[in-house]
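Engineer: Take a look at the following structure, please.
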Amino acid sequence: MDFQLQATDNNARAGLLNLAHSQVATPVFMPVGTQGCIKSLDATDAQEILGAKLILANTYHMYLRPGEKVVEELGGLHRFAQFYGSFLTDSGGFQAFSLSDNVKLQEDGIVFKSHIDGSKHLFTPAKVLDIQYSLNSDIMMVLDDLVGLPAPLKRLEESIKRSAKWANMSLEYHKEKNRPSNNLFAIIQGGTHLKMRSLSVGLTHEGFDGYAIGGLAVGESADEMLETIAHTAPLLPKDKPRYLMGVGTPENILDAISLGVDMFDCVMPTRNARNATLFTHSGKISIKNAPYKLDNTPIEENCACYACKRYSKAYLHHLFRAKELTYARLASLHNLHFYLELVKNARNAILEKRFLSFKKEFLEKYNSRSH
């Protein structure tokens with residue numbers, strides 16, 4: 001993978017990721033397509049309407065259903081999903097912990113039971129890479145030991161040592177496979193303990209294609225999260241992309257960009273959309289509320305998304321109240337457009353050396369009202 005750092009503005013960065021299936025401008029927000037699709041959207045929505053170049057799918061879910069060998073036999077995840085941009089796949093470790101009963105953490109991996117049928121499985125560093133090779137992921141994440149917060153210092157230390165060990169094992173295994181189109185990212189752990197974060201970086205070998213800051217948005221405060229990012233990001237190689245996993249709000253994303261983060265994913269835009277919360281530059285609105293029943297204006301004036309160019313708030317209000325499936329599609333298209341435009345505009349501001357003023361103006365308006 002080739003990563004070109006094009007510009008910086010203080011610590012904020014703009015770059016280009018050259019992947020096997022697409023060139024991706026950073027900062028980038030990756031819509032979450034856990035099961036190989038973004039909920040309520042298809043590949044045409046993702047590629048042609050949203051213009052997404054990189055989306056996230058999940059190893060745990062694709063492994064359990066339909067099975068990575070099924071996907072491989074059908075031509076890999078891109079052909080299977082008919083999405084010809086790029087895929088990043090998470091290792092599935094988080095889902096193994098969070099969705100399964102009787103999870104057992106071992107030195108060689110994670111033993112878990114399927115949330116679908118109760119069958120028993122073992123994820124090892126090599127196993128999760130083999131699954132991702134079968135999917136033909138453009139970016140693969142290593143298996144890591146994620147800790148919920150707050151956590152005792154001893155547990156954090158165990159987590160970072162195990163995560164670093166698994167990451168380094170994954171790197172050696174990946175080198176043996178000689179698959180340059182499948183890029184491998186390491187994950188830095190350590191909770192909000194800054195010394196543990198430094199130790200995690202120090203224990204993780206160089207040579208990965210990118211580095212992720214994991215283990216955040218799992219119970220810590222916003223200030224703790226930002227302090228952790230501010231400490232960790234400068235420790236990572238400058239010539240590699242930096243990925244903040246599972247975070248988050250528009251404010252979180254702009255704060256993290258200002259601290260040197262390049263890549264983001266979160267279910268928030270689509271999950272909020274399905275639950276009637278829509279993003280606008282003046283804050284969030286709840287489309288289920290009564291005032292929108294007769295509102296003939298778009299979700300946001302001057303928004304170029306598919307929904308705003310065609311439909312009114314009144315129509316979206318009606319679809320939500322009627323529990324029509326079309327509502328989820330239109331609302332998700334709007335919210336994802338908002339997120340993708342946010343990082344696009346942030347990138348342009350970095351290129352033009354005006355990121356801090358862009359961020360300030362955006363947040364002043366965004367936080368002015370939510371209704």
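Heads up, the Cβ atoms here are built off N, Cα and C, so glycines get one too.
For all the noted positions, this structure keeps the original residue and models no substitution.
Pasting the feature list from Swiss-Prot:
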type	residues	note
VARIANT	Asn18 to Asp	In strain: P1
VARIANT	Ala46 to Val	In strain: P1
VARIANT	Glu48 to Gly	In strain: P1
BINDING	Asp90, Ser91, Gly92, Gly93, Phe94, Asp144, Gln189, Gly215	substrate binding site
ACT_SITE	Asp90	active site, proton acceptor
ACT_SITE	Asp265	active site, nucleophile
BINDING	Cys303, Cys305, Cys308, His334	Zn(2+) binding site
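Let's see these features in context: how buried, what's close, how far.
Structural biologist: Under the three-state DSSP scheme, Asn18 (variant position) falls in the strand class.
According to its DSSP assignment, Ala46 (variant position) is helical.
The Cβ of Glu48 (variant position) lies under 8 Å from no Cβ of any same-chain residue at least six residues away in sequence.
Long-range Cβ proximity for Gly92 (substrate binding site), meaning a same-chain Cβ under 8 A and a gap of 6 or more residues, is found for Asn58, Thr59, Tyr60, His61, Tyr63, Phe123, Val128, Ile131, Leu143. Secondary structure at Gly92 (substrate binding site), as computed by DSSP, is coil.
Sequence-distant contacts of Asp90 (substrate binding site), defined as residues of its own chain at least six apart whose C-beta falls under 8 angstroms from its C-beta, comprise Leu56, Ala57, Asn58, Thr59, Tyr60, Met141, Met245.
Less than 8 angstroms from the CB of Asp265 (active site, nucleophile) sit Phe29, Met30, Pro31, Val32, Leu56, Leu88, Met245, Gly246, each of them six or more residues away in the same chain. Following the DSSP three-state reduction, the secondary structure of Asp265 (active site, nucleophile) is strand.
Residues within less than 8 Å, Cβ to Cβ, of Cys305 (Zn(2+) binding site) and separated from it by at least 6 positions along the same chain comprise Ile299, Leu333, His334, His337, Phe338.
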Engineer: Would you mind reading off the Cα separation of Cys308 (Zn(2+) binding site) from Ala46 (variant position), to the nearest angstrom?
Structural biologist: 17
Engineer: Could you check which of the recorded positions (Asn18, Ala46, Cys303) sits closest to Gln189 (substrate binding site), going Cα to Cα?
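Structural biologist: So, of the listed recorded positions, the one sitting closest to Gln189 (substrate binding site) is Asn18.
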Engineer: Roughly how many Å lie between the Cα atoms of Cys303 (Zn(2+) binding site) and Ala46 (variant position), rounded to a whole value?
Structural biologist: 17
Engineer: What is the biggest Cα to Cα gap, in Å, among Asp90, Ser91, Gly92, Gly93, Phe94, Asp144, Gln189, Gly215, the residues listed as binding substrate?
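Structural biologist: Per the listed residues, the maximum Cα distance equals 16 Å.
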